[in-house]
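Written below as structure tokens is the structure these notes are about.
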Amino acid sequence: MTNLRKTHPLMKIVNSSFIDLPAPSNISSWWNFGSLLGLCLIIQILTGLFLAMHYTSDTMTAFSSVTHICRDVNYGWLIRYLHANGASMFFICLFLHVGRGLYYGSYMYLETWNIGVLLLFAVMATAFMGYVLPWGQMSFWGATVITNLLSAIPYIGSDLVEWIWGGFSVDKATLTRFFAFHFILPFIIAALAGVHLLFLHETGSNNPSGLSSDADKIPFHPYYTIKDILGVLLLILTLTSLVLFSPDLLGDPDNYTPANPLNTPPHIKPEWYFLFAYAILRSIPNKLGGVLALVLSILILAVVPFLHTSKQRSMMFRPFSQCLFWILVADLLTLTWIGGQPVEHPFIIIGQLASILYFLLILVIMPITSLFENNLLKW
């Protein structure tokens, strides 16, 4: 009798995705982040579900309901901080996952890559709306500032902003709809992740060398299931350490003050994972220009496959491109630092230079360097 896992309509989907999947024999730990992102999504959906049981999306009671969760609900503090810091872990894994894709040329799988870019946008939108829900000072002013950016769109801008707000300012209607969207989006993300995997399994995984691994495949289970479990344990260790020892490390103290439309915080800034994009937004002294740069800073990822000029897929054997890749990483870290600083000298000029370098590296310097490397190898 044929094995049930290979014949049962549901089991064979799981089997062909996680058990008998032919995988390259040489993929490194940089390939662990897909499964870790799946785990992060599951953690966020579960903790979010339990938070939603006690949360009220009303301007009068939202802040109090979060306080109630932390003080009165059994292990409510744990659920709340797992959810808040789980978002940070989610973004760390996301950035490393995208970085891996850029380094090893995984973006050559166009459909997989573009759905990944779409997923990145969806996760960022979800995180932004989630940050508004506790209705603290930074929640309110963050929502006001970011939604206001849409008013830069010519002709329809101001109408669009009022339509999103559901009134003439960020208020009850805004909070209620943000809660609704924040609840539904993770399930859309889960569906998109399924499509992401579907397209990935059409081609099979890339590997560090960037060469075809068709001649040398190993089954996913037990080799990569065990390897993934190690990643999972490290992720859980990091997350629980963060939650139990310093849960507010990555948060903003301003968000422990209830939202007050009459009092603006001295420095409005988003969570750490948006700071690089926020720095790019602020570095352009024009509203529409800043908004365009903000969107393009992520959307530029969709253009990367078309800028691939090298004859090799991976950067593994391309030392000049490697140097530029790490300069790009350093540049993004610089932008993250600048995004959290006040708008004053010398931070303004550093932010502007880092923003210019970011776009120059991806659009101009890296493609030209790849051509130069081809030339060196007489290709």
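The backbone N, Cα and C atoms fix where each Cβ goes, and this holds for glycine too.
According to Swiss-Prot, the feature heme b b562 binding site maps to His83, His182, an assignment based on similarity to another entry. Swiss-Prot lists His97, His196 with the feature heme b b566 binding site, giving similarity to another entry as the kind of evidence. Annotation of the natural variant Val98 to Ile in Swiss-Prot: In strain: Isolate IZEA5429; the original residue is retained in the structure shown. What Swiss-Prot records for His201 is ubiquinone binding site.
Listed binding-site residues: His83, His196, His201. The one with the lowest count of other Cβ atoms within 10 Å of its Cβ is His201.
Distance from the CA of His201 (ubiquinone binding site) to the CA of Val98 (variant position) is 18 Å. Checking each of the binding-site residues His83, His182, His201 against His97 (heme b b566 binding site) by C-alpha distance, the shortest gap belongs to His201.
Take the CB of His182 (heme b b562 binding site) and look out to 10 A: across all protein chains shown you find 21 other CB atoms. Cα of the residue listed as 'ubiquinone binding site' to Cα of His182 (heme b b562 binding site): a distance of 29 Å. His83 (heme b b562 binding site) sits 24 Å from His196 (heme b b566 binding site), taking the CA atoms of both as reference points. His196 (heme b b566 binding site) sits 21 Å from His182 (heme b b562 binding site), taking the C-alpha atoms as the reference points.
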